[in-house]
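See structure below.
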Amino acid sequence: MASTPWISFTTDYGLADGFVAACHGVLARLAPTARVIDVTHLVPPGDVRRGAAVLAQTVPYLPAAVHVAVVDPGVGTARRAIALTAGNGLLVGPDNGLLLDAATALGGVDAAVELTNPDWLGARMSATFHGRDVFAPVAARLALGAPLADAGPAVEPGALVRLPTPLVQPETDGFTAEVLTVDHFGNVQLAATGALLESLPRSLRVAHRPAVHARTFDDAPPGGLLVHVDSAGLVAVAVNGGRAADLLAVTPGDQLRVTAG
């Protein structure tokens, strides 16, 4: 890592409690020269898919770093704690699919280990707070240049847990795609890439509602439904001045059909 290392930090811990601060404290004590970028701590509780999407869509724009992510409904169970290298980054977190989309965005998994070395872990080991006691201590050591192999035994990249592939179904007059995420503004991001939208006309229908094929929000009238390619290169459905998720009554995992109108 760089002489002044970077660590990014993504969780579902929220900001009402001291969980984030405790992890920051561990990082500061063990790696006082590291700079920490808080990606978000407002991932919906236990929503691994949302955490994976946020992380994967953010890491390409961060400096070379150790990326710590904790959305871990299986904490304390037999699920593995892992660290892996991918491109110019390292990722640390639970083996529940959270890290692998980000690893792909960085160029793919080069090597992975299970975090079992007790010398790398916190002196106090809580069964329910591995962010503080496992992932933060490991991230700090990696940020300071400790070898990944010293953290624990190697894991075959193909044996890592992966999230199910979201549905994307091209059709003659459009496509059906799974809702990947809903952001703070109520915009509905689909798993479909922007290429599926290119050949469709300006007049569209989304779940039988009229919409426009747009480049910006203002291409639709106020309150109008629009479909565009978002900043991650994926198809998104939005409302100019409103919340598409509320209008369409959809949540992540639902399916939406986008067709020529």
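Cβ atoms here come from the backbone N, Cα and C positions, even for glycine.
Original residues throughout; no substitutions modelled.
The following features are taken from Swiss-Prot:
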- D12, D72, N187, V239: adenosine binding site (BINDING)
- N187, S231, V239: (R)-S-adenosyl-L-methionine binding site (BINDING)
- D72 to A: Loss of activity (MUTAGEN)
- R79 to A: Almost loss of activity (MUTAGEN)
- H130 to A: 75% decrease in catalytic efficiency (MUTAGEN)
- H130 to Y: 95% decrease in catalytic efficiency (MUTAGEN)
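Listed in sequence order, R79, G93, P94, N96, L98, H130, G131 are the same-chain residues at least 6 apart in sequence whose CB falls under 8 Å from the CB of D72 (mutagenesis position). Local packing around the binding-site residues N187, S231 was summarised as the count of other Cβ atoms within 10 Å of each Cβ; on this measure the leading residue is N187.
Secondary structure at V239 (adenosine binding site), as computed by DSSP, is strand. On the backbone, the CA of S231 ((R)-S-adenosyl-L-methionine binding site) and the CA of V239 (adenosine binding site) stand 16 Å apart. Sparsest Cβ environment among the mutagenesis positions R79, H130 (other Cβ atoms counted within 10 Å): R79. For the (R)-S-adenosyl-L-methionine site, whose binding residues are given in the record as N187, S231, V239, the maximum C-alpha distance rounds to 16 Å. Across the residues annotated as binding adenosine (D12, D72, N187, V239), the two Cα atoms farthest apart lie 32 Å from each other. Within the same chain, residues at least 6 positions away in sequence whose Cβ sits under 8 Å from that of D12 (adenosine binding site) are H41, L42, V43, P44, P45, G46, D47, G51, V70, V71.
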